[in-house]
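Beneath this line is the structure, given in structure tokens, with notes to follow.
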Amino acid sequence: MSQTIDLTLDGLSCGHCVKRVKESLEQRPDVEQADVSITEAHVTGTASAEQLIETIKQAGYDASVSHPKAKPLAESSIPSEALTAVSEALPAATADDDDSQQLLLSGMSCASCVTRVQNALQSVPGVTQARVNLAERTALVMGSASPQDLVQAVEKAGYGAEAIEDDAKRRERQQETAVATMKRFRWQAIVALAVGIPVMVWGMIGDNMMVTADNRSLWLVIGLITLAVMVFAGGHFYRSAWKSLLNGAATMDTLVALGTGVAWLYSMSVNLWPQWFPMEARHLYYEASAMIIGLINLGHMLEARARQRSSKALEKLLDLTPPTARLVTDEGEKSVPLAEVQPGMLLRLTTGDRVPVDGEITQGEAWLDEAMLTGEPIPQQKGEGDSVHAGTVVQDGSVLFRASAVGSHTTLSRIIRMVRQAQSSKPEIGQLADKISAVFVPVVVVIALVSAAIWYFFGPAPQIVYTLVIATTVLIIACPCALGLATPMSIISGVGRAAEFGVLVRDADALQRASTLDTVVFDKTGTLTEGKPQVVAVKTFADVDEAQALRLAAALEQGSSHPLARAILDKAGDMQLPQVNGFRTLRGLGVSGEAEGHALLLGNQALLNEQQVGTKAIEAEITAQASQGATPVLLAVDGKAVALLAVRDPLRSDSVAALQRLHKAGYRLVMLTGDNPTTANAIAKEAGIDEVIAGVLPDGKAEAIKHLQSEGRQVAMVGDGINDAPALAQADVGIAMGGGSDVAIETAAITLMRHSLMGVADALAISRATLHNMKQNLLGAFIYNSIGIPVAAGILWPFTGTLLNPVVAGAAMALSSITVVSNANRLLRFKPKE
């Protein structure tokens with residue numbers, strides 16, 4: 001028997017996620033229908049709630065059974081048509097929709113640590129999703145679990161954690177930790193290398209590293225000094241390895257601890273009981289333990305410094321908010337801390353000020369630099385009634401404005417939150433690295449043991465020496481750290497660089513999908529064009545003059561919300577408009593009504609044809625206007641066509657240049673519009689569009705996208721984020737030209753903070769560059785380990801008669817991580833080609 005189960009969803013961030021969950025549910029034979037939004041699902045069928053939840057989890061998201069909720073006391077004031085467009089996948093932001101918590105982590109050294117911490121956090125009751133970022137040493141946790149429970153779970157897994165609620169405090173603590181960590185690694189590297197280098201040089205020049213009766217006491221002192229180095233400069237490796245062992249796990253620190261520990265124990269055994277070893281096996285490796293610890297600490301220090309550079313983009317955003325605001329009251333003006341500013345307060349801005357909160361100008365004019373927020377390099381003129389956003393700078397002028405959004409609810413705060421979430425996310429390509437990392441260290445230990453056994457039983461004499469060298473070198477050269485950093489470092493740098501160009505990326509998956517696109521579909525109105533239609537010509541027929549035709553058309557359009565209506569009303573200006581009775585909106589056709597005793601029709605040719613109004617006599621004029629890219633709006637009075645109003649929405653100033661960039665990059669460009677084919681083709685020709693899909697109603701846009709996808713195309717849809725919601729959700733990547741609007745920021749896979757198609761070209765270029773960088777890092781890490789481990793195991797011995805020195809292995813290990821981080825940081829200097 002069929003039943004409807006209501007589920008609460010978590011982890012969905014855009015229309016693509018909604019689509020994935022819906023498809024996963026509908027693929028089940030026991031599901032008849034699945035209605036999915038970004039926060040909930042209503043599923044009809046015979047499947048149980050547990051089965052549905054498991055299906056959603058397999059799709060990569062979380063779900064729980066919903067509890068009935070009371071209906072709101074007041075209905076939304078959003079127009080019904082907007083709600084219809086948005087309801088499927090694009091809910092507007094709410095004041096309390098951010099249930100995420102951020103933790104600062106310590107003690108993590110490689111991708112194996114990430115897996116352990118993530119599993120520990122996800123096992124806490126109330127946690128719906130946990131994202132651990134090795135590059136930033138942070139965790140982003142979604143759900144209702146308390147900070148204390150989260151910290152305890154991380155500590156129980158053998159790592160450190162600190163819950164941070166305030167952004168400023170988080171930044172301060174993160175910087176303090178980073179500086180302290182770099183200082184610690186620096187002195188540890190100096191201490192270890194100060195011992196290791198002289199011992200190694202002396203061994204190569206003045207001694208042969210072999211223990212004899214004459215130098216036994218000296219080597220014993222060197223051994224004890226090396227032990228002190230291992231404790232003070234490398235103690236963190238051994239403590240971490242011990243904690244991992246207690247938790248039944250193994251990490252990079254386990255490999256370092258085993259490699260250096262075995263080398264030192266062997267050397268000390270030879271030092272204390274040389275009689276137990278044959279003469280040729282009395283070689284000492286104290287310098288190897290000290291040098292390995294020194295080089296790896298040096299690598300960690302350089303890596304930490306490079307990681308700090310990768311977070312610069314986010315730090316720049318955090319720097320945009322001033323610490324104070326200038327409050328205007330009846331008593332005068334005074335400076336108040338930003339935390340005290342509340343919505344409704346009146347604030348003043350003067351030249352050079354940075355806007356503290358979002359608001360609306362009530363008095364004055366000013367030029368504002370919004371470059372850091374939107375990527376728009378040209379200052380914008382703002383006056384009474386215009387909105388201002390936190391983080392922008394007053395270049396010239398003075399205004400009063402009323403605060404509307406403060407603290408975490410400003411556009412800037414939401415951007416920062418979105419950037420941070422994107423930097424903590426993982427693309428599908430990163431999941432391969434995670435799977436390998438989960439078993440990497442145990443596999444390396446097994447390889448080291450097997451290699452050592454082979455050399456012990458089948459290798460040349462002295463077997464014990466070769467066995468030790470092989471085991472130590474294999475353990476030291478293996479680097480799960482490079483593997484773990486490969487993806488997150490590229491994501492942090494790529495997402496941060498995109499933000500500097502005014503491009504907000506919802507998650508890493510969006511970057512990966514955007515890098516594989518081959519087709520870009522544009523909504524026409526407001527995307528390719530200015531979105532401000534203008535009446536460019538009025539042609540009259542019969543006995544109606546231009547003023548009368550314009551007056552009747554404007555009277556009808558008073559009741560319409562269509563974009564063309566505003567153009568006609570603007571053209572009419574201050575004309576006295578007659579009263580209209582019986583007004584009706586005819587969807588996709590136009591409007592009708594009665595005025596001054598006449599029956600009026602205003603709309604496209606299809607409307608007049610449907611109402612049996614002859615248009616044959618004016619078809620030549622209709623075609624002529626349409627061929628010039630204008631939309632012909634026809635006016636009929638008492639069943640007779642009397643006027644044609646040519647309405648044209650001009651292309652954006654940078655549309656042609658942006659589309660040329662996309663063409664050069666190899667994308668096929670498609671325009672999706674409700675216009676008639678003649679008008680649409682004229683605009684497409686002017687813009688440089690390859691393909692036109694015309695005459696499409698709003699609810700048919702998603703089907704048009706689906707048709708393109710059925711041809712095997714990877715499709716991006718560029719629209720305004722509200723009217724194009726179904727198409728944005730259907731596309732492989734939805735790109736909203738949101739201009740900072742709530743719905744656009746909170747819902748799109750990619751949001752452009754400025755209304756410019758150059759942002760589309762920038763977004764796709766950065767996506768390609770980021771994925772390319774990510775593949776370079778992963779390939780480099782795989783090649784390093786694929787070649788390094790066999791070489792360390794002695795595969796070259798039969799051909800060259802040489803083995804890899806453990807010290808060289810330690811240097812290579814440190815260098816591999818530094819290389820990955822440095823390569824990712826190249827993205828911070830990436831500039832899309834013009």
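The backbone N, Cα and C atoms fix where each Cβ goes, and this holds for glycine too.
Every residue here is the original one, so none of the noted swaps is modelled.
As given in Swiss-Prot:
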ACT_SITE  Asp523  active site, 4-aspartylphosphate intermediate
BINDING   Cys14, Cys17  Cu(+) 1 binding site
DOMAIN    3-64  domain 'HMA 1'
DOMAIN    99-162  domain 'HMA 2'
MUTAGEN   Met204 to Ala  Decreased transfer of Cu(+) to CusF, binds 2 Cu(+)
MUTAGEN   Glu287 to Ala  Decreased transfer of Cu(+) to CusF
MUTAGEN   Cys479 to Ala  Loss of copper resistance, transport and phosphoenzyme formation
MUTAGEN   Cys481 to Ala or His  Loss of copper resistance, transport and phosphoenzyme formation
(request) Taking the Cβ of Cys17 (Cu(+) 1 binding site) as the centre, count every other Cβ atom within 10 Å, in any protein chain shown. (result) 24
(message) When DSSP is mapped onto helix/strand/coil, what comes out for Asp523 (active site, 4-aspartylphosphate intermediate)?
(response) strand
(request) Report, as a single number, how many Cβ atoms besides its own are within 10 Å of the Cβ of Cys481 (mutagenesis position). (result) 31
(request) Go ahead and report the DSSP secondary structure tallies for the domain 'HMA 2' (99-162): helix first, then strand, then coil. (result) 22 helix, 23 strand, 19 coil
(request) Within 10 Å of the Cβ of Asp523 (active site, 4-aspartylphosphate intermediate), how many other Cβ atoms can you find? Include all protein chains, please. (result) 25
(message) Return only the integer: C-alpha distance in Å from Cys481 (mutagenesis position) to Cys17 (Cu(+) 1 binding site).
(response) 30
(request) Restricting attention to the domain 'HMA 1' (3-64), give the mean pLDDT. (result) 80
